[in-house]
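Engineer: I'd like to ask you about the structure that follows.
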Amino acid sequence: MEMEEGASGVGEKIKIGVCVMEKKVFSAPMGEILDRLQSFGEFEILHFGDKVILEDPIESWPICDCLIAFHSSGYPLEKAQAYAALRKPFLVNELDPQYLLHDRRKVYEHLEMYGIPVPRYACVNRKVPNQDLHYFVEEEDFVEVHGERFWKPFVEKPVNGDDHSIMIYYPSSAGGGMKELFRKIGNRSSEFHPDVRRVRREGSYIYEEFMATGGTDVKVYTVGPEYAHAEARKSPVVDGVVMRNTDGKEVRYPVLLTPAEKQMAREVCIAFRQAVCGFDLLRSEGCSYVCDVNGWSFVKNSYKYYDDAACVLRKMCLDAKAPHLSSTLPPTLPWKVNEPVQSNEGLTRQGSGIIGTFGQSEELRCVIAVVRHGDRTPKQKVKLKVTEEKLLNLMLKYNGGKPRAETKLKSAVQLQDLLDATRMLVPRTRPGRESDSDAEDLEHAEKLRQVKAVLEEGGHFSGIYRKVQLKPLKWVKIPKSDGDGEEERPVEALMVLKYGGVLTHAGRKQAEELGRYFRNNMYPGEGTGLLRLHSTYRHDLKIYSSDEGRVQMSAAAFAKGLLDLEGQLTPILVSLVSKDSSMLDGLDNASIEMEAAKARLNEIVTSGTKMIDDDQVSSEDFPWMTDGAGLPPNAHELLRELVKLTKNVTEQVRLLAMDEDENLTEPYDIIPPYDQAKALGKTNIDSDRIASGLPCGSEGFLLMFARWIKLARDLYNERKDRFDITQIPDVYDSCKYDLLHNSHLDLKGLDELFKVAQLLADGVIPNEYGINPQQKLKIGSKIARRLMGKILIDLRNTREEALSVAELKESQEQVLSLSASQREDRNSQPKLFINSDELRRPGTGDKDEDDDKETKYRLDPKYANVKTPERHVRTRLYFTSESHIHSLMNVLRYCNLDESLLGEESLICQNALERLCKTKELDYMSYIVLRLFENTEVSLEDPKRFRIELTFSRGADLSPLRNNDDEAETLLREHTLPIMGPERLQEVGSCLSLETMEKMVRPFAMPAEDFPPASTPVGFSGYFSKSAAVLERLVNLFHNYKNSSSNGRS
């Protein structure tokens, strides 16, 4: 027999038939691997060619011992099956199961049959296009298949595996729209369609749950069941722009699979009987899922992979056709015999630090930033009692007919219903021209008109910034319709309409610019270090946002600048930003203390005197220690001036509103098309509106007047001669907005009003969070308690991971030594895959690491093109509102005043305390940054091993507007203020240890044990568990031909 002759070493070589379309055969990866196989000298490669495959009968096809055959466009799979049945070669990839790969339904069914995790999904099968199916329901924000509901965002895939037109539909709360994913065309792999809301109906589709993966996809490539190579790439979901290197190739980076993922790779390979097989992996919330199986796939541009694949395929073919031959690899791989040995030098450490450094030994380990949202429109609220039948019926329609239940209207359908009802109730007269003598009726009609104007604003609806509450107040008993007894019916309800507070075009630009600044200045690597870290999974990034739309969009715009993304914000928001309302929203925990502070503040402002306790320290040395610090001494006089100037501006806007043509909003039945830019915040200045003398954005003069008249009325009640100082921040907010965005309206006295409002707001706003340091600390700790606890968890986890790396290095050296000695005694190739059960032993740091509930993956450091391969940087970004910024800052600056910490020095130096006292406002995009550095030169037990650097920025800078120069003119033209750079909160050269930081703020932070428990997926033993990490390195870095791999190209 031929193979017996081959076994003696003098017969024919093992013939490997390549029955593949020429386009695939002559691809670079296939050529690299086949050339390596042939260089072993044991194989003869037979290329069938397109003519033979397509035209010749199978009987005349070359006879081979091993067959490489896989389906591609135009490939006659049936012929290949007939040939295999006739000649019975060893099949590298089985042919029969390749039919499964053409139907995504069968792929998912097969994966589930083998217990391989897949996303939650459901199938919609149509026999003809546009067929109505009783089990399929579509609503505005979800689809339902056989009773199973999929909320947006969800994914829609054609069941045809060769159709790559995949859609992702986004919820209305994020602006709606659809993103289409497709095979790469040039530099694009997806496109966003903001107007598409309804799903496709022309065929059969799979609907599956969208999984947030941090904007990165993982591609896994198996070569037999015991080898898997994984790469990361930027997900097309984010912005659809393909990242390419200088050679024009898509940028991909090797990553290490977890033990569970390695087992999944093995099972995919076995389940589909495809030795060479590529599949897509989704990593989401600590779990991994297979979402697509592609069949025959090779890695591109990885010489390490080409080496591995050739070695594994060689062993497979020898085991199948010559099992008595040794499959031990030669000491030097044949294709590396003539290559020079390359040096491993050049991986040097890079020092980092804004405030001083420990030299070349210091490494940045963690960046934590708490950021306020960007520039927004003024927040508005309209309250009115309604008795109109149409509005009461509307309330009953959406609260289930319950007479005492309130209802919230947010969706487009609900708001359209309200608009229709309101249009029929609003008098057709213009503001300021009413003849009605009843003041209450006049005010009611004015508020109804305001509600109508708000609902018509922009010509669309978006729950992200407009919502209405209807709460019943009075009821009467009426006979039931069937005459059987009585029932309650509401006759009066309170309507509360909240609107405004939308991120402006300027706010979006500010956030994106700040993200770009962080990328270039907060991380080592000359501006590109962060992007390399992120792409290689060595940048552990999480972005959190409160529930408010302006905060979410600020986070998305910041991420766009930070990661150098392109495209619309909605896909970035859904892919990268996690909402955490309990941590970043709300003031409920401190509402009692804040009311007390406001009452005391009102007393100080309206009485005209400052109240300083006798036992307080000298206000000259520590001015921030006095009650009401920062309030102007003549606050009472300024308050009356504020009222007068506010009335003056309001009257000017009233005259503009009187001249506004109401016909702009008619005819009522025509609604302009949906505009995502307006729903989520304008992306650009509407130059035409401004040129025609209209207010910036979509606000008309009627709404502008409503904004100012409400401020004037609420600020001062003439009948009771009573001031409401809580309106001062709102007056300042409105004034600042119009000064920046509506300067072209030339409102007389606006500049003067702004100066007075700023003086008062600079004193009032900080004191609303506590009238003195002790109260500021108490209120701050209640508002920011959960956020402070999360920050401590972030810092602690980073420290534990860094310490594990240091300990791991010693283990690696021992493993290297052991591996080398054991390799000398081996007579056969060791497994390239280690059973996952061996990798699931828990590590010592698991419990601590699980507290954070965050997924952690490891980079294959050997192939990372970075200066310091061991560097792993954790970034946590928390986007929130002004209240949380003030609260966190107050905890940091006053924590040493707590009784439990008496005698401790402040975390913030005296110089910084003085600057903070003068920094009255933490404006839009203000931020606090904590950076954690590790000094690897000191011992692991030394407190100086980890130091914290604290910086802050007061955000948008108004000062340039005071100058009548070119810069001021440009800022006014662009409506965008610059963001102040970071300022130090510690002395240069000082060292705030992590240990000290934890001790000082722990009393004001939520304990780690109070956070929800983390769920660890089966087989995932933590980020740096020692046993798993060491074996993981062994699998990926130390093959039995390691002694020659240093010659390889990478």
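Think of each number as a place in line: the chain as shown, counted from 1.
Using the three backbone atoms N, Cα and C, a Cβ is placed for every residue, glycine included.
If you look for the noted substitutions, you won't find them, since the model keeps the original residues.
If you look up Swiss-Prot, you'll see K23, K24, R183, K184, K219, R233, S297, F298, V299, K300 marked as substrate binding site, on the strength of similarity to another entry. Positions annotated as ATP binding site by Swiss-Prot: R104, K157, H164, R183, 208-211, 217-219, S235, D280, 292-294. Swiss-Prot documents K219 to A as a published mutagenesis change and attaches the note Loss of activity. Looking at Swiss-Prot, the entry for mutagenesis of D292 to A says: Loss of activity.
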Engineer: How long is the line from the C-alpha of D217 (ATP binding site) to the C-alpha of D292 (mutagenesis position), rounded to the nearest angstrom?
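Structural biologist: With distance taken Cα to Cα, D292 (mutagenesis position) is 12 Å from D217 (ATP binding site).
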Engineer: Excluding near sequence neighbours, so keeping only residues 6 or more apart in the same chain, what lies with its CB under 8 A of V293 (ATP binding site)?
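Structural biologist: Those within reach of V293 (ATP binding site), by Cβ under 8 Å and sequence separation of 6 or more, are L101, V107, L111, V268, F272, C277, G278, F279, D280.
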Engineer: Just to confirm: which same-chain residues, 6+ apart in sequence, have a Cβ under 8 Å from the Cβ of E208 (ATP binding site)?
Structural biologist: P119, R120, Y121, A122, F150, F154, V155, K157, C291
Engineer: For K23 (substrate binding site), which of the recorded positions R104, H164, F210, D292 has the nearest Cα in space?
Structural biologist: H164
Engineer: In whole Å, how far is K219 (mutagenesis position) from V299 (substrate binding site) when you measure between their Cα atoms?
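Structural biologist: Cα-Cα distance, V299 (substrate binding site) to K219 (mutagenesis position): 9 Å.
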Engineer: Measuring CA to CA, name the entry from the recorded positions K219, D292, S297 that ends up nearest H164 (ATP binding site).
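Structural biologist: Comparing Cα positions, the closest of these recorded positions turns out to be D292.
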Engineer: In the structure shown, which of the recorded positions K23, R104, R183, K219 has the fewest Cβ neighbours within 10 Å?
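Structural biologist: Ranked by other Cβ atoms within 10 Å, the recorded positions K23, R104, R183, K219 bottom out at R183.
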Engineer: Identify which of the binding-site residues D217, D280 has its Cβ surrounded by the largest number of other Cβ atoms within 10 Å, counting every protein chain shown.
Structural biologist: D217
Engineer: So of all those recorded positions, R104, R183, F210, K219, which one's Cα sits nearest to D292 (mutagenesis position)?
Structural biologist: R104
Engineer: What does DSSP call K23 (substrate binding site) in the simple three-state scheme?
Structural biologist: helix
Engineer: What is the number of other Cβ atoms found within 10 Å of the Cβ of S297 (substrate binding site)?
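Structural biologist: For S297 (substrate binding site), the 10 Å Cβ neighbour count is 18.
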Engineer: To which of the recorded positions H164, F210, D292, V299 does the lowest count of other Cβ atoms within 10 Å belong?
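Structural biologist: Ranked by other Cβ atoms within 10 Å, the recorded positions H164, F210, D292, V299 bottom out at H164.
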Engineer: Determine, to the nearest whole angstrom, how far the Cα atom of S297 (substrate binding site) is from the Cα atom of K219 (mutagenesis position).
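Structural biologist: Cα of S297 (substrate binding site) to Cα of K219 (mutagenesis position) measures 10 Å after rounding.
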Engineer: Can you see whether DSSP assigns R104 (ATP binding site) to helix, strand or coil?
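Structural biologist: Once the DSSP labels are grouped into three classes, R104 (ATP binding site) ends up as helix.
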Engineer: Which of the three DSSP states, helix, strand or coil, fits F210 (ATP binding site)?
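Structural biologist: In three-state terms, F210 (ATP binding site) counts as coil.
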Engineer: Looking only at C-alpha atoms, tell me how far R183 (substrate binding site) is from R104 (ATP binding site), rounded to the nearest Å.
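Structural biologist: Checking the Cα atoms of R183 (substrate binding site) and R104 (ATP binding site) gives a distance of 17 Å.
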Engineer: Pop the Cα-Cα gap between K219 (mutagenesis position) and F210 (ATP binding site) into the table, whole Å please.
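Structural biologist: A Cα-Cα distance of 18 Å.
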